[in-house]
Amino acid sequence: MPLSSQPAILIIGGAEDKVHGREILQTFWSRSGGNDAIIGIIPSASREPLLIGERYQTIFSDMGVKELKVLDIRDRAQGDDSGYRLFVEQCTGIFMTGGDQLRLCGLLADTPLMDRIRQRVHNGEISLAGTSAGAAVMGHHMIAGGSSGEWPNRALVDMAVGLGIVPEIVVDQHFHNRNRMARLLSAISTHPELLGLGIDEDTCAMFERDGSVKVIGQGTVSFVDARDMSYTNAALVGANAPLSLHNLRLNILVHGEVYHQVKQRAFPRVT
């Protein structure tokens, strides 16, 4: 099976195009099987799960799919619902909407349903997409909230445990749109082993099974690699003090460009 038709993980910075070209959503639809897709929509992060679930249901229905189901999970007990678990065994794609990432993790983390979704994703059996809050939960370490517009400092970011879909990353969404570079750097200062991803709105980082990450959409994806960081004062200063971070590697990619995790290199678009 060519890479372009294999299941993938799509991490979306929020506010993806839902009306015109719908390129990111079309890519998820295609990677989930196109007209043969069986897609589950998880709107649990939203305060209005029924409304947001129906919105995405309409979008994917218009594209043409084999089956659609909104997994309207509002309490943790539903994470062991036999009907939902059966659907997850049959589906080809799962889409997690935006909202509140803490709410999403509170409902799904360590449930049989989420454990099986993660397992099937890791086995390359299904595609998984998350937008906004649905993107934030992708790592094991998750940015749960914080501020922006300041210098990097530890008080700028609130961390929590995510869903561990791609455990080696930490994600910030609505990135340049909300001036969140300092927030991502603050998170990286205490977790330099992680690859930081700052994803702009209507932009997606698509993780392939060969270790490559392709950028799709209108904005940029910033890759902050601190694995060779030579120094930080994070452990020496107060929570509100400015942070020093030496020898970071920053790559900013646009549509069609690729970052390779293993090679730790960025590649321009092949035309």
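Cβ coordinates come from backbone N, Cα and C, glycine included.
Where a substitution is noted, the model still shows the residue that was there originally.
Residues or ranges marked as active site, charge relay system by Swiss-Prot: Ser132 (among others). Taking all protein chains in view, 23 other C-beta atoms sit within 10 angstroms of the C-beta of Ser132 (active site, charge relay system).
Secondary structure from DSSP puts His174 (active site, charge relay system) in coil. Neighbours of His174 (active site, charge relay system), defined as other CB atoms within 10 A of its CB across all chains, total 22. Look at Swiss-Prot and you will find His174 (among others) tagged as active site, charge relay system, backed by experimental evidence.
Within 10 Å of the Cβ of Glu201 (active site, charge relay system) there are 21 other Cβ atoms, across all protein chains. Summarising the annotation, Swiss-Prot assigns active site, charge relay system to Glu201 (among others) and lists experimental evidence as the type of evidence.
Under its mutagenesis entries, Swiss-Prot includes Asp17 to Ala with the note: 1.7-fold decrease in enzyme activity. DSSP classifies Asp17 (mutagenesis position) as coil under the three-state reduction. The Cβ of Asp17 (mutagenesis position) has 15 neighbouring Cβ atoms from other residues within 10 Å, across all protein chains displayed.
Shown in sequence order, Ala45, Ala133, Gly134, Ala136, Val137, Met142, Ile143, Ala144, Ala160, Gly162 are the residues of the chain, 6+ apart in sequence, with a C-beta less than 8 angstroms from the C-beta of Gln101 (mutagenesis position). For the mutagenesis experiment Gln101 to Ala, the note given by Swiss-Prot reads: 5000-fold decrease in enzyme activity.
Quoting Swiss-Prot on the mutagenesis of Arg178 to Ala: 100-fold decrease in enzyme activity. Here the Cβ of Arg178 (mutagenesis position) has 16 other Cβ atoms within 10 Å, regardless of which shown protein chain they belong to.
Record note (Swiss-Prot) on the mutagenesis of Asp202 to Ala: 12.5-fold decrease in enzyme activity. Within the same chain, the residues at least 6 positions away from Asp202 (mutagenesis position) whose Cβ sits under 8 Å from its Cβ are Gly13, Ala15, Glu16, Asp17, Ile24, Gly217, Gln218, Gly219, listed in sequence order.
Reduced to three states, the DSSP call for Gln101 (mutagenesis position) is helix.
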